[in-house]
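S.K.: Pasting a structure below so you can have a look.
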Amino acid sequence: MVPQALLFVPLLVFPLCFGKFPIYTIPDKLGPWSPIDIHHLSCPNNLVVEDEGCTNLSGFSYMELKVGYILAIKVNGFTCTGVVTEAETYTNFVGYVTTTFKRKHFRPTPDACRAAYNWKMAGDPRYEESLHNPYPDYRWLRTVKTTKESLVIISPSVADLDPYDRSLHSRVFPSGKCSGVAVSSTYCSTNHDYTIWMPENPRLGMSCDIFTNSRGKRASKGSETCGFVDERGLYKSLKGACKLKLCGVLGLRLMDGTWVSMQTSNETKWCPPDKLVNLHDFRSDEIEHLVVEELVRKREECLDALESIMTTKSVSFRRLSHLRKLVPGFGKAYTIFNKTLMEADAHYKSVRTWNEILPSKGCLRVGGRCHPHVNGVFFNGIILGPDGNVLIPEMQSSLLQQHMELLESSVIPLVHPLADPSTVFKDGDEAEDFVEVHLPDVHNQVSGVDLGLPNWGKYVLLSAGALTALMLIIFLMTCCRRVNRSEPTQHNLRGTGREVSVTPQSGKIISSWESHKSGGETRL
């Protein structure tokens, strides 16, 4: 029952293209009333739209949309951001190496991004190694820069594929839309200049897998095709249908919002831009599940009410409300006038809000005007209350509307960092914060003494340094000893070098040096 009911859901949820659940159905055309017996009462068949009455049936094959596609086709993808990590080292005189890391961006190529994505998905260690910081090179008393390019893959990044023009829609795209994905160009630009978006499956056309093959019976009247009976046994009318391509496949959009790849000999016009197909998303599937349960419950209530009428031989306004047709199309309307059960042919339409049929107090709008009542009685259990307000039994229950509002408020989508409108990008090509979380931390590093020599070279250098230090110590000690020896000698010379004067016979005072000299000369 449920799989079949899913296929007539578009009949009930005809206004789903507008995003609202039809809370009621009411006749927009109402035929003349005629008296009937209670044995003529019947529960409506909500699985069939009684329409043109074509009788000539012939088998044919067609394609229709898979159950579950109503709003958008999800395309799994990923973003690829190019990052350049730069390591700048400086080695000072004594061998201390200071390393400073910086990150910038570059625009990656699609081929490189595809290879990096395949590495990541396959668990290839080359992807993780590509994200590591570069091993810095260094030279004594020089500044050396070492750079390394990395590709940061962030997934998933889901985009919506528009089946009408095969464009992609996501908030990660600059204008929310990407139309350039094709065989020759398999990527989209994003809000970030150095990030591109690519589909996980390089064959984007495979994402448009929304059709299923079915067999049915074409219904025609003479040479004119009126509609068809699908493989579930449901009749679909072609009245009001228009031509529409989905994912490049030509078909017909029916009045109930469904689509079939059916060709007719009639001259059918192309659909205007506002004529869309009811494409399902997960939220709509949940709502349709509730709709199916509600229809099954309503069917059981109708049968119970009909059984009660037949058993008790009495009819009430409340019981007549269960006999109302729940989907748009032709059906019956029932009422009680002057204690007489009445029936009329009716064509039902969907109602999205109560204001459509209750524009003012005491007015029930049918066919564009206020419908007259008979002693406060309308039809299908609708009556005029003592206070002058129109009372509709179904207005007392808004279960489905509450379910829909609950579903709408409970959707929490997964947001890609670039899809967040509050994201503020840095000026220039400095690395953004959203890629930093996917890369190792960078910070300044200062190494120990390292001159870049091999192990034997280090030992030779240490030995030469120790020998030089020893020679310097010996030299300093030798200098100190010489200084200490010269100081006592100078002190003794200063102690015996006092001036001595003598008085010669001539009475002239001469110095001792002159006296010694003249004495020597005398001796000579």
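Please read every residue number as a count from 1 along the shown chain.
Yeah, the Cβs are placed from backbone N, Cα and C, and that goes for glycine too.
Here the original residues stay in place, and none of the substitutions has been built in.
Per Swiss-Prot, mutagenesis Arg352 to Asp is noted as: Severe loss of pathogenicity in mice. Quoted from Swiss-Prot, the note on natural variant Gly53 to Glu is: In strain: SRV9. A natural variant is reported in Swiss-Prot for this position, Leu71 to Ser, and the note states: In strain: Isolate SAD1-3670 var 1 and Isolate SAD1-3670 var 2. One natural variant catalogued in Swiss-Prot, Val75 to Met, is accompanied by this note: In strain: Isolate SAD1-3670 var 1 and Isolate SAD1-3670 var 2. Under the heading of natural variants, Swiss-Prot lists Ser261 to Ala and annotates it as follows: In strain: Isolate SAD1-3670 var 1 and Isolate SAD1-3670 var 2. Quoting Swiss-Prot on the natural variant Thr264 to Pro: In strain: Isolate SAD P5/88. According to Swiss-Prot, the natural variant Lys275 to Gln carries this note: In strain: Isolate SAD Bern original var 1, Isolate SAD Bern original var 3, Isolate SAD Bern original var 4, Isolate SAD1-3670 var 1 and Isolate SAD1-3670 var 2. Swiss-Prot gives this note for the natural variant Thr311 to Ala: In strain: SRV9. Record note (Swiss-Prot) on the natural variant Arg352 to Gly: In strain: Isolate SAD VA1 and SRV9. One natural variant named in Swiss-Prot is Ile357 to Val, and its note says In strain: SRV9.
Could you tell me the structural context for the features on the list?
M.R.: In the three-state DSSP classification, Arg352 (mutagenesis position) falls within coil.
Secondary structure from DSSP puts Val75 (variant position) in a beta strand.
The DSSP secondary structure for Ser261 (variant position) is coil.
Counting every protein chain shown, the Cβ of Thr264 (variant position) has 17 other Cβ atoms within 10 Å.
Counting every protein chain shown, the number of other Cβ atoms lying within 10 Å of the Cβ of Lys275 (variant position) is 15. Reduced to three states, the DSSP call for Lys275 (variant position) is coil.
Sequence-distant neighbours of Thr311 (variant position) (same chain, 6+ apart, CB under 8 A from its CB) do not exist here.
Arg352 (mutagenesis position): 15 other CB atoms within 10 A of its CB, across all protein chains.
Sequence-distant neighbours of Ile357 (variant position): residues of the same chain at least 6 apart with a C-beta under 8 Å from its C-beta are Tyr24, Ile26, Val351, Leu364, Arg365, Val366.
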S.K.: Using a Cβ-Cβ cut-off under 8 angstroms and a sequence gap of six or more, which residues of the chain neighbour Ser261 (variant position)?
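M.R.: Same-chain residues close to Ser261 (variant position) (Cβ under 8 Å, separated by 6 or more) are Tyr62, Met63, Glu64, Phe211, Val249, Leu250, Gly251, Leu252.
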S.K.: Using Cα coordinates, what distance in whole Å links Arg352 (mutagenesis position) and Val75 (variant position)?
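M.R.: Val75 (variant position) has its Cα 32 Å from the Cα of Arg352 (mutagenesis position).
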S.K.: Round to a whole number and give the Cα-to-Cα distance in Å for the pair Thr264 (variant position) and Lys275 (variant position).
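M.R.: The Cα atom of Thr264 (variant position) is 19 Å away from the Cα atom of Lys275 (variant position).
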S.K.: If H, G and I count as helix, E and B as strand, and all else as coil, what does DSSP give for Ile357 (variant position)?
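M.R.: It is coil.
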S.K.: Express the distance between the Cα positions of Val75 (variant position) and Lys275 (variant position) as a whole number of Å.
M.R.: 23
